[in-house]
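A quick write-up on the structure given underneath.
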Amino acid sequence: MGTEAEQPSPPAQQQDQENPPLCKAQNPKPARLYRFVLIFVAGSLAAWTFHALSSTNLVWKLRQLHHLPTAHYLQTRDEFALYSVEELNAFKEFYDKSVSDSVGASYTEAEQTNIKEALGALRMAQDLYLAGKDDKAARLFEHALALAPRHPEVLLRYGEFLEHNQRNIVLADQYYFQALTISPSNSEALANRQRTADVVQSLDERRLESLDSKRDALSAIHESNGALRRAKKEAYFQHIYHSVGIEGNTMTLAQTRSILETRMAVDGKSIDEHNEILGMDLAMKYINASLVQKIDITIKDILELHRRVLGHVDPIEGGEFRRNQVYVGGHIPPGPGDLALLMQRFERWLNSEHSSTLHPVNYAALAHYKLVHIHPFVDGNGRTSRLLMNTLLMRAGYPPVIIPKQQRSKYYHFLKLANEGDIRPFVRFIADCTEKTLDLYLWATSDLPQQIPMLIQTESEAGERLAQMQSPNVAQRSSILEFYESGSGDLP
């Protein structure tokens, strides 16, 4: 009784014709095979790219490693190694090849000309030395070294001249070490270093003992001493003035002090130069209020330190690891992908039991070098490294060390030598600055509490201040003034 009679269903083929599928696959197997091949090729390409980048990074690391001889005469002491022995051994096969490649690299035409001239000057210098004309010989040795600073023969002969004629065994040992770094099989440099290494190590240890004695003498002065308080205040200004000056800041000491005391701008100076000084002030206050009392220094502490250093100059990059590759003169720091691992290793070393056994000056200088070598930030690496160094020294009872901006070229030269394998000249440079800073404090708290020589910047100011001073020790005063004004000279 239905209103519509049931109709028979049409054949399946007819349904397909009437309602064709939107996308009908004729044969799914070739499409799957094509996708599989495409994924395989893409994966292989990605793996090859990763391997190439890793190999490039490995080459960088290998070229930064110190030589790994087993002989005592070529090694610096274990605490001076940037990488662990395990890391060095893991890379040794590749490292030996990279060293042989670099040693066998051909010289450019200009380098060949310089080497030829250097060797000629070297022969003339040796002849003059044998003839007893030491002054002329010294000048020719220096000329040869300037022309070919990494030629083993030049380093060896100049080192012998310094050792036997100038009685400068420390510098001679440094040149023997450099000669062996470039040419490990040099038998003459080897014999010379066997003779000098232990003597130089003994001299370095005696120097550190002397620094400890001066530190103890300074520690014996009560905190309530008025001269000590004034010395600390002026040293604070000096530290900031010289640290930003090393990086190119053109503020004078008087302008630096004015900014810190009044927070007023100085006419004719850029905003960045003002902000660099204010950032250092923030970082120093953070150290005094927090870091000096901490047992361990962490990555977070270093980032907080850097955040304050760049807080006014570049607040976005402050306290952040860099995200790009940077180049620092001839030094190529690690890529951004390696920073997290390298900083973790640095943190472990910084707080290790082994590091706690190092002399504070060695420890602080090494920490400075290791951090600036990693170069974890876009900007502010030098300032942050110097602040970390002084944090470690202050925890050991030393005052913050002042590296005069006039010695900027020496400072960078010794960092370059450390990159080439010998960190001892840099450690000695920091020890020298430490001693001069200690001498300044001891001098300021002895017979002239009313005047701190670090304040003086110009010859006219120096003459005016000297006229006001009544102490009989004029030679000592002049020596201190010379160091802090010219960046050279030795304190008595």
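Heads up, the Cβ atoms here are built off N, Cα and C, so glycines get one too.
Per Swiss-Prot, these features apply:
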type	residues	note
ACT_SITE	His375	active site
BINDING	Glu247, 328-331, 379-386, 411-412, Asn419	ATP binding site
DOMAIN	297-432	domain 'Fido'
MUTAGEN	Glu247 to Gly	Promotes adenylyltransferase activity. Overexpression is lethal in a Fic null background
MUTAGEN	Ile271 to Asp	Disrupts homodimerization, leading to increased adenylyltransferase activity and reduced phosphodiesterase activity
MUTAGEN	His375 to Ala	Abolishes adenylyltransferase and phosphodiesterase activities
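Structure with Swiss-Prot features highlighted.
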residue : record               : DSSP (3 states)
Glu247  : mutagenesis position : coil
Ile271  : mutagenesis position : helix
Gly329  : ATP binding site     : coil
His375  : mutagenesis position : coil
Gly380  : ATP binding site     : coil
Arg386  : ATP binding site     : helix
Tyr412  : ATP binding site     : helix
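Listed in sequence order, His373, His375, Lys416, Asn419 are the same-chain residues six or more apart from His331 (ATP binding site) with CB atoms under 8 A from its CB. Its Cβ placed at the centre, Tyr412 (ATP binding site) has 14 other Cβ atoms within 10 Å. By neighbour count, meaning other C-beta atoms within 10 Å, the densest spot among the binding-site residues Gly329, Gly380, Gly382 is Gly380. Arg386 (ATP binding site) sits 12 Å from Glu247 (mutagenesis position), taking the CA atoms of both as reference points.
For the pair Ile271 (mutagenesis position) and Gly382 (ATP binding site), the Cα-Cα distance reads 20 Å. Gly329 (ATP binding site) and Glu247 (mutagenesis position) have their C-alpha atoms 14 Å apart, to the nearest angstrom.
Cα separation, Gly382 (ATP binding site) to Glu247 (mutagenesis position), rounded: 8 Å. For the recorded positions His375, Arg386, the largest tally of other C-beta atoms within 10 A is found at Arg386. If you take the Cα of Glu247 (mutagenesis position) and the Cα of Tyr412 (ATP binding site), they are about 11 angstrom apart, rounded to a whole number. Mean model confidence for the domain 'Fido' (297-432) is a pLDDT of 95.
Listed in sequence order, Ala283, Ile302, Leu305, His306, Val309, Leu371, Phe377 are the same-chain residues at least 6 apart in sequence whose CB falls under 8 Å from the CB of Thr384 (ATP binding site).
Residue counts of the domain 'Fido' (297-432) by helix, strand and coil are 84 helix, 2 strand, 50 coil (DSSP-based).
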